[in-house]
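See structure below.
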Amino acid sequence: MKKKMIPTTILLSALIFSLSPICEAVWLTVPHTGSKCVSEEIQSNVIVLADYLVISEEHSIFPTVSVKVTAPYGTVLHHRENTTNGQFAFTTQESGTYLACFEADAKSHGNKDFSINIDWKTGIAAKDWDSIARKEKIEGVELEFKKLEGAVEAIHENLIYLRNREAEMRIVSEKTNSRVAWYSIMSLGICIVVSGLQILYLKQYFEKKKLI
């Protein structure tokens with residue numbers, strides 16, 4: 001029985017890995033003047049979890065940064081200053097682009113660029129499956145099925161989001177095309193009116209000069 005469960009578990013793990021978002025650490029090189037940002041377009045009601053760590057090549061100088069995470073409409077979700085590492089977590093309230101910016105603190109980096117390692121997770125990848133397994137008292141294949149169910153649900157929600165975005169973009173495109181058509185008609189009408197006025201003016205001018 002155990003021999004049959006092992007291949008099944010491996011297969012489920014492979015399916016979850018292929019369906020789930022790939023979570024890799026992002027490396028940013030922050031200039032000693034200015035800031036560097038990372039962003040991701042996320043739909044609403046999605047869990048976001050991220051850890052960040054400043055990496056310095058010189059052990060004598062350990063730079064600090066100011067961190068600000070904002071929602072699509074500018075709401076500040078996380079803000080820290082003079083820090084070398086930290087974590088932020090939130091559940092998105094609206095769909096759009098979420099932005100995390102890192103700015104070097106003055107006189108803490110020796111006027112040299114440095115790097116930041118960011119482990120950014122969203123959706124099913126941000127869930128604490130160990131806690132879920134302990135809470136629901138599940139393990140093995142049952143836990144893998146739970147992960148697979150979450151992955152399928154996340155993909156389904158993402159497809160719905162993409163379909164809604166496509167519908168919104170189509171409406172915007174149709175409105176834009178309609179406005180361009182009206183603008184073209186108005187431009188053509190103005191050109192015709194201006195041409196008629198010019199002809200009328202020239203006719204009156206030549207009649208006044210008795211040229212015609």
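Glycine residues also receive a Cβ, built from the backbone N, Cα and C atoms like all the rest.
Taken as a whole, the domain 'GOLD' (35-147) shows an average pLDDT of 81 in this prediction. Under the heading domain 'GOLD', Swiss-Prot lists 35-147, citing sequence analysis as support.
Counting every protein chain shown, 15 other Cβ atoms lie within 10 Å of the Cβ of GLY96 (mutagenesis position). What Swiss-Prot notes for the published mutagenesis of GLY96 to Glu is this: In cyb-1; loss of trafficking between ER and Golgi and formation of cytoplasmic bodies.
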Any idea what DSSP makes of GLY96 (mutagenesis position), helix, strand or coil?
strand
